Amino acid sequence: MSSVTIGKCYIQNRENGGRAFYNLGRKDLGIFTGKMYDDQIWSFQKSDTPGYYTIGRESKFLQYNGEQVIMSDIEQDTTLWSLEEVPEDKGFYRLLNKVHKAYLDYNGGDLVANKHQTESEKWILFKAY
């Protein structure tokens with residue numbers, strides 16, 4: 001596996017160039033294709049479970065609960081993500097949820113997850129500072 005950014009990073013989609021964001025004050029989670037804002041900076045950390053990572057922001061964790069992508073107050077198996085390298089797109093990954101085996105994706109401005117590999121599931125993580 002290529003070098004992965006651990007720590008503060010942006011999570012940017014290959015297909016539309018949008019970056020994942022979460023704003024606690026507005027309780028707003030999604031993807032934004034415009035200017036870079038602080039609410040797009042995530043904490044990407046190795047979990048205690050080998051091969052899995054947590055994606056957090058504002059003391060919450062990105063979670064797929066089997067129906068929707070949301071933010072959780074508690075680190076649990078549904079907040080763990082593995083990385084699958086995309087060989088044809090160097091540096092890009094698919095983020096796979098540990099429990100539901102669904103890939104992080106987007107639909108319009110919303111973060112979603114699905115079980116079928118698509119072009120819109122390719123993400124790059126790059127250092128925020």
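Start at 1 and count along the chain as shown; that gives each residue its number.
Glycine too: its Cβ is placed from the backbone N, Cα and C atoms.
None of the noted substitutions appears here; every position holds its original residue.
Keep in mind the model is a prediction, meaning the values are calculated, not measured.
The feature carbohydrate binding site is assigned by Swiss-Prot to Phe21, Tyr22, Asn23, Arg26, Lys27, Asp28, Phe32, Tyr37, Asp38, Asp39, Gln40, with experimental evidence given as support. Counting Cβ atoms from all protein chains shown, Asn23 (carbohydrate binding site) has 15 others lying within 10 Å of its own Cβ.
Quoted from Swiss-Prot, the note on the mutagenesis of Gln12 to Arg is: Loss of hemagglutination. Loss of homodimerization, but retains saccharide binding; when associated with K-126. Cβ contacts within 10 Å of Gln12 (mutagenesis position), excluding its own Cβ and spanning all protein chains shown: 20. In three-state terms derived from DSSP, Gln12 (mutagenesis position) belongs to an extended strand segment.
Quoted from Swiss-Prot for the published mutagenesis Asp39 to His: Loss of hemagglutination. Neighbour list (Asp39 (mutagenesis position), Cβ cut-off 8 Å, at least 6 residues apart, same chain): Phe21, Tyr22, Asn23, Arg57.
On its own chain, Phe126 (mutagenesis position) has Thr5, Cys9, Tyr10, Gln12 as residues at least 6 apart in sequence with a Cβ closer than 8 Å to its own Cβ. For the recorded site, Phe126 (mutagenesis position), the DSSP three-state label reads strand. Listed in Swiss-Prot as a mutagenesis experiment, Phe126 to Lys is described as follows: Loss of hemagglutination. Loss of homodimerization, but retains saccharide binding; when associated with R-12.
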Conformational class of Lys27 (carbohydrate binding site) under the three-state DSSP mapping: coil
Lys27 (carbohydrate binding site) CB neighbourhood, other CB atoms within 10 A: 9
